[in-house]
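Below is one structure, written out as structure tokens; comments come after it.
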Amino acid sequence: MHCPFCRHPDSRVVDSRTTDDGTSIRRRRQCPDCSRRFTTVETCSLMVVKRSGVTEPFSRTKVINGVRKACQGRPVTEDALAQLGQRVEEAVRATGSAELTTHDVGLAILGPLQELDLVAYLRFASVYRAFDSLEDFEAAIAELRETTGHPGEEDDTGAGSQENDRGPTGAGQVPEPAGAAD
């Protein structure tokens, strides 16, 4: 490893530690020429093959940014997004493969996102699975109801029998235009 200060072609490892998340090793190094110390971080490279065939390094930041779009307007914190990003990275690294497809990464996102927020899950799944009809959404919602055990709409208040602002059937009501009742 070249010294970043004097460009000497060698350095000595003084200390090595695994990072808190266990995905990389932090090494303190010392240059034998100028005696200055510097830190390096060593990680195992994980490559993602995109649909176009282009290969690029896996990026937790890209995962978080993609999920952030699906969570827009939802009560999801930045901390929760960071944890989701870490879970996704751990899942794709656990496969043991050095190369993954974008499809594999998308599948790794869906599980943790479903646990985080069902609406964000549907938004992400609609893009990831390329929903192009209402039936695709209905099938995804039916699948969610089966897997999560929600027979009807999700209700945070716990009062499942109460009417909501959508009326007694739960269907959205279309407001009448002004002057239509005249």
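From the backbone N, Cα and C atoms, a Cβ is placed for every residue, glycine too.
A coil conformation is recorded for Cys3 (mutagenesis position) in the three-state DSSP classification, outside any helix or strand. Counting only residues at least six positions away in the same chain, the Cβ atoms of Asp10, Ser11, Cys31, Asp33, Cys34, Arg36, Phe38 sit under 8 Å from the Cβ of Cys3 (mutagenesis position). Among the mutagenesis entries in Swiss-Prot is Cys3 to Ala, noted as: 7-fold reduction in the amount of zinc bound. No binding to nrdABS and nrdRJ promoters.
The domain 'ATP-cone' annotation in Swiss-Prot covers 46-136.
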